[in-house]
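Some notes on the structure that comes next.
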Amino acid sequence: MNSILDRNVRSSETTLIKPESEFDNWLSDENDGASHINVNKDSSSVLSASSSTWFEPLENIISSASSSSIGSPIEDQFISSNNEESALFPTDQFFSNPSSYSHSPEVSSSIKREEDDNALSLADFEPASLQLMPNMINTDNNDDSTPLKNEIELNDSFIKTNLDAKETKKRAPRKRLTPFQKQAHNKIEKRYRININTKIARLQQIIPWVASEQTAFEVGDSVKKQDEDGAETAATTPLPSAAATSTKLNKSMILEKAVDYILYLQNNERLYEMEVQRLKSEIDTLKQDQK
């Protein structure tokens with residue numbers, strides 16, 4: 001029994017303890033298998049990267065390429081160039097992955113800093129005319145329509161002030177005249193009215209069929225004297241009942257009679273011209289008969 005146990009122990013020790021040459025061979029076989037597996041992984045990763053769609057994020061491509069332990073020099077150069085570009089341009093990851101727009105504090109802070117820098121640069125290059133009018137300067141770079149709105153508001157306010165000034169001028173209370181000024185104003189108006197009335201009364205005296213009639217308005221002293229002289233002559237000569245009971249003439253009636261008289265004179269002038277032409281033709285015929 002003891003001999004059997006000794007044999008089993010020896011056989012197990014022989015199986016566990018291997019020679020050094022066999023151990024080296026086994027280690028080389030393991031390394032070859034691992035390298036073969038890594039090469040297969042690299043080839044599969046390259047194929048998957050080449051077959052990926054155009055919108056695949058750049059992070060996945062870089063991570064798949066960097067996960068391989070053994071690769072070709074071209075792949076290493078490609079990976080290093082991608083790493084350099086990602087270091088120089090960190091916003092590529094931002095644009096490649098739209099879901100990271102709201103979860104990237106670094107990018108948002110950089111954008112805010114750029115906007116602040118742009119605002120400062122625009123403020124430095126503003127002309128003096130805009131600096132004198134702060135209401136027309138746009139503080140928000142995104143809203144381009146506010147300067148136009150401010151300009152329109154300024155124009156509207158200017159127009160409103162002008163209209164208000166005109167209304168106040170029109171609505172200004174009229175100055176009240178003193179009693180002396182009122183009396184002088186009334187005298188001037190009366191004199192102006194009497195001058196017009198006297199001219200119309202003289203026109204009435206020219207018209208033969210209304211010259212002897214009385215007027216219904218006030219006239220000057222010169223016309224009154226002539227009316228008195230005409231009244232004395234009319235008293236000596238009796239007038240018919242129709243003329244005695246006739247109403248006084250107003251200004252419109254006198255002007256109407258004046259127009260009728262002018263037309264009457266024009267017609268008479270044409271008739272006289274025709275008569276003159278007829279007489280001239282008769283004289284010419286008589287001279288020819290005498291010859």
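One-based numbering along the chain as shown.
Here the Cβ of each residue, glycine as well, is placed from N, Cα and C on the backbone.
The shown structure was predicted, so the numbers you read here are calculated from the model rather than taken from an experiment.
As annotated by Swiss-Prot, domain 'bHLH' applies to 180-265.
For H185 to A, Swiss-Prot lists a mutagenesis experiment annotated as follows: Leads to unstable binding between TYE7 and DNA. Using a 10 Å Cβ-Cβ cutoff, H185 (mutagenesis position) registers 11 neighbours.
DSSP assigns H185 (mutagenesis position) to a helix. Residues or ranges marked as DNA binding site by Swiss-Prot: H185, E189, R193.
Among the mutagenesis entries in Swiss-Prot is E189 to Q, noted as: In SGC1-1; suppresses transcriptional defect caused by a GCR1 null mutation.
Contacts of E189 (mutagenesis position) defined by a Cβ separation under 8 A and a same-chain sequence distance of 6+ are given as none. Listed in Swiss-Prot is the mutagenesis experiment E189 to A, annotated as follows: Weakens the DNA-binding affinity.
Under the DSSP three-state reduction, K190 (mutagenesis position) is assigned to helix. One entry in Swiss-Prot concerns the mutagenesis experiment K190 to A. Its note says: Impairs the DNA-binding.
Recorded in Swiss-Prot as a mutagenesis result, N197 to A carries the remark: Weakens the DNA-binding affinity. For N197 (mutagenesis position), the same-chain residues lying six or more positions away in sequence with a CB closer than 8 A to its CB are T215, F217, E218, V219, G220, K251.
For the mutagenesis experiment V210 to I, the note given by Swiss-Prot reads: In SGC1-2/3/4; suppresses transcriptional defect caused by a GCR1 null mutation. Taking a C-beta cut-off of under 8 Å and a sequence gap of six or more, V210 (mutagenesis position) has these contacts in its own chain: Q204, L249, M253, I254, K257.
Here Swiss-Prot notes a mutagenesis experiment, K251 to A, with the remark: Weakens the DNA-binding affinity. In this structure, K251 (mutagenesis position) is part of a helix by DSSP.
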Confidence summary (mean pLDDT) of the domain 'bHLH' (180-265): 78
R193 (DNA binding site) and H185 (mutagenesis position), Cα-Cα, nearest whole angstrom: 12
